[in-house]
Amino acid sequence: MLYKGCLMKSDVQLNLRAKESQRALIDAAAEILHKSRTDFILETACQAAEKVILDRRVFNFNDEQYEEFINLLDAPVADDPVIEKLLARKPQWDV
């Protein structure tokens with residue numbers, strides 16, 4: 001989960017208007033998952049927001065942000081034995 005704040009105690013109120021049919025649909029889905037309407041709405045909204053953020057293809061950085069981004073990309077990767085083992089395996093299509 002990108003924003004762990006989605007799991008924290010609520011400290012702000014969100015108000016929204018919906019059609020009866022929308023509320024009924026949301027309530028039905030929430031009931032299937034054994035969640036309250038509020039929990040269902042907040043969890044699915046956070047998931048959708050994370051997807052939008054993670055699917056970004058264009059990033060607008062100022063010079064300082066761009067330099068930090070490039071430094072992170074150029075930083076050496078920590079050794080990971082699991083990844084090394086995976087990369088050492090012969091692909092199934094080469095067997």
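For all residues, glycine too, the Cβ spot is worked out from N, Cα and C.
No substitution from the list is modelled in this structure, which keeps its original residues.
Residues near K19 (mutagenesis position) in space but far in sequence (CB under 8 A, at least 6 apart, same chain): none are found. DSSP gives K19 (mutagenesis position) a coil state; it is part of no helix or strand. Listed in Swiss-Prot is the mutagenesis experiment K19 to A, annotated as follows: Protein still acetylated in vitro, still forms complex with TacT1.
Annotation for K51 (mutagenesis position): no spatial neighbours, criterion Cβ-Cβ under 8 Å with sequence separation of six or more. Mapped onto three states, the DSSP output places K51 (mutagenesis position) in helix. Among the sequence features in Swiss-Prot, the mutagenesis site K51 to R is noted as follows: Mimics deacetylation, no phenotype in vivo when induced, TacT1 is less efficient at inhibiting translation in vitro, forms complex with TacT which binds DNA normally, no change in tacA1 transcription in vivo.
For the mutagenesis of K51 to A, Swiss-Prot gives this note: Protein not acetylated in vitro, still forms complex with TacT1 which does not bind DNA. The structure shown keeps the original residue.
Here the residue is the original one, while Swiss-Prot reports the published mutagenesis K51 to Q with the comment Mimics acetylation, severe growth arrest in vivo when induced, increases translation inhibition by TacT1 in vitro, forms complex with TacT1 which only binds 1 DNA site in vitro, no change in tacA1 transcription in vivo.
Looking at Swiss-Prot, the entry for mutagenesis of K90 to A says: Protein still acetylated in vitro, forms complex with TacT1 which binds DNA normally. Here the Cβ of K90 (mutagenesis position) has 7 other Cβ atoms within 10 Å, regardless of which shown protein chain they belong to.
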